[in-house]
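Asks: Quick paste from Swiss-Prot:
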type	residues	note
MUTAGEN	Asn40 to Ala	Little loss in inhibition
MUTAGEN	Trp41 to Ala	Important loss in inhibition
MUTAGEN	Arg42 to Ala	Most important loss in inhibition
MUTAGEN	Leu45 to Ala	Little loss in inhibition
MUTAGEN	Ile46 to Ala	Important loss in inhibition, and change from non-competitive to competitive antagonist of alpha-1B receptor subtype
MUTAGEN	Arg50 to Ala	Little loss in inhibition
MUTAGEN	Phe56 to Ala or Asn	Selectivity increase for alpha-1B subtype
Amino acid sequence: MFTVFLLVVLATTGVSFTLDRASDGGNAVAKKSDVTARFNWRCCLIPACRRNHKKFCG
């Protein structure tokens, strides 16, 4: 009985750990797009940068 309990605990921990790693990757992608958006916004405030990156500023 203890062996079955131990196997269930280990299996659950493994699944939880794997799901946590996958969500961290998603957060990294979201953070990267947020940084890109902030760069684009700041760039559009600077005339020289705005001229060089017209596709971002419209």
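Backbone N, Cα and C atoms are what each Cβ position is placed from, and that goes for glycine too.
Residues as originally present; substitutions not included.
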Asks: Inside 10 Å of the Cβ of Asn40 (mutagenesis position), count up the other Cβ atoms and send me the figure.
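Replies: A count of 14.
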Asks: Please determine which of the mutagenesis positions listed here (Trp41, Phe56) has the lowest count of neighbouring CB atoms within 10 Å.
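Replies: Counting other Cβ atoms within 10 Å of each of the mutagenesis positions Trp41, Phe56 gives the minimum at Trp41.
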Asks: Pick from Arg42, Arg50: which of these mutagenesis positions has the biggest number of other Cβ atoms within 10 Å of its Cβ?
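Replies: That would be Arg50, with the most Cβ atoms nearby.
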Asks: Given the mutagenesis positions Leu45, Ile46, which one's Cβ is surrounded by the fewest other Cβ atoms within 10 Å?
Replies: Leu45
Asks: Which of the mutagenesis positions Ile46, Arg50, Phe56 has its Cα nearest to the Cα of Asn40 (mutagenesis position)?
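Replies: For Asn40 (mutagenesis position), the closest Cα among Ile46, Arg50, Phe56 is found at Phe56.
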